[in-house]
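Everything below concerns the one structure shown next.
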Amino acid sequence: MGQTLSEPVVDKTSSEGEDDCCIYGVSAMQGWRISMEDAHAAVLDLHAKYTSPEETSTDPAKRLAFFGVYDGHGGDKVALFAGENVHKIVAKQDSFAKGDIEQALKDGFLATDRAILEDPKYEEEVSGCTAAVSVISKHKIWVANAGDSRSVLGVKGRAKPLSFDHKPQNEGEKARISAAGGFVDFGRVNGNLALSRAIGDFEFKKSPELAPEQQIVTAYPDVTVHELSDDDEFLVIACDGIWDCQSSQAVVEFVRRGIAAKQELYRICENMMDNCLASNSETGGVGCDNMTMIIIGLLNGRTKEECGDAAEFRGPGIRNQFEENPDDYDMENDRARGFSVRSGRIILLGDGTELVPDQNDEELFDQTEEDRDLPSQVQRELPDSARNEREGTPGPQSKTDATSKSEEGSSASTSESTVTPAGSSTSGAPEKSTS
């Protein structure tokens, strides 16, 4: 657990934007930590902003949006660099121009590492960051992940993980770490870093004889490709400041309640962060971290209002019906909460309903069982052939899976954007700061 303040910083930096493909809201909060080390990016039209005019398509069906969350550790410099540059670097890859978005994301993550190494300003830099990003077209989502920030898709009220957390104790990750000359002790790389993949962290990338994806810690991402359907409602990308406190399913249900209650997406993010904020700084780090959360609503040809109506009446996840008059619900929820008391924490459901649980913070935020099952959830969403095509470092897998895979291998509209270091002002979309 990092150093904490005597009182949390609950001011939030929030923004929103939309086009005919998707609508998003994002918010970031420093919380109990002594500094803000998160960054994020939101770009509604990646082609228009960062490719040459001849490469830019005016066809809305070919428009690509980009969203990313970068959770820094050991300082904020690498996270800020990532938030400002990853999307630009991805858009400059040859594979991006050829329409191979999956390869562009892989190449772009590694190119970001190289760009930092080649910049004299970062010669002695020791910090690093996670990277959870998504590129969204009208018909498809690409999710790239390095670290333990997470991307979760809401499908008719059910959580579908599109990434898995890269932890050193995972068998596939541990195998790479050991092969590169490192070790895992107490769930940490070389007894130090709690992640097995990250941008930066160059002290773990010093083996010149090894390729970048084979280093003790690598920036090489896993990429999940998802074909969109009418059942897909929204994507949530957030740092572990959220996921350490809430399960993926709980977040999806919370977001869906807010959408059904006609709340703005950035407001749902703010309410979720208030829920996750620890009532004090003695919870062992749970609820004390920086928090950043992006919700991307997938319009699928619908208006924002139609998406709200669909969330209210179809599928699981909504546990009560809402009256037509939204004035019956507390939509703003601006008053201070949570951190001022140790017991009687007020939990806000996504529709503004208040709940006072009996559990303490540690019991309330215990997601051990879900985290244990997360790798298998992601694997179930991918055919074996898709995972076999992933070169470099394998994703989470059992020893049996690893053996069988080894045997198989031997035998065979107007553009709008915001790019925001969390905690600073935004551009291209209205900024909202609340406390």
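From the backbone N, Cα and C atoms, a Cβ is placed for every residue, glycine too.
What Swiss-Prot records for Asp71, Gly72 is Mn(2+) 1 binding site, and it gives similarity to another entry as the kind of evidence. Proximity of Gly72 (Mn(2+) 1 binding site) to non-local residues of its own chain (separation of 6 or more, Cβ distance below 8 Å) is seen for Glu37, Asp38, Ala39, Val78, Ala79, Leu80, Ser127, Gly128, Cys129, given in sequence order.
The feature Mn(2+) 2 binding site is assigned by Swiss-Prot to Asp71, Asp240, Asp289, with similarity to another entry given as support. Asp240 (mutagenesis position): 21 other CB atoms within 10 A of its CB, across all protein chains.
Swiss-Prot lists 23-298 with the feature domain 'PPM-type phosphatase', giving sequence analysis as the kind of evidence.
In Swiss-Prot, a mutagenesis experiment is listed as Asp71 to Ala, annotated with the note Decreases activity. Asp71 (mutagenesis position): 29 other CB atoms within 10 A of its CB, across all protein chains.
As a published mutagenesis entry, Asp148 to Ala appears in Swiss-Prot alongside the note: Decreases activity. When other Cβ atoms within 10 Å of the Cβ of Asp148 (mutagenesis position) are tallied across all protein chains shown, the result is 23.
Quoted from Swiss-Prot, the note on mutagenesis experiment Asp240 to Ala is: Decreases activity.
Summarising the environment of Asp289 (Mn(2+) 2 binding site), the number of other Cβ atoms within 10 Å of its Cβ, over all protein chains shown, is 27.
Take the Cα of Asp148 (mutagenesis position) and measure to each of the recorded positions Asp71, Asp240, Asp289: the nearest one is Asp240. Taken together, the residues in the domain 'PPM-type phosphatase' (23-298) have a mean pLDDT of 94 on the 0 to 100 scale.
Same-chain residues that are not part of Asp71, Asp240, Asp289 yet have a Cβ within 8 Å of the Cβ center of the Mn(2+) 2 site turn out to be Asp38, Thr130, Asp148, Ser149, Cys239, Gly241, Ile242, Trp243, Asp244, Asn290, Met291.
On a Cα basis, Asp240 (mutagenesis position) lies 8 Å away from Asp71 (mutagenesis position).
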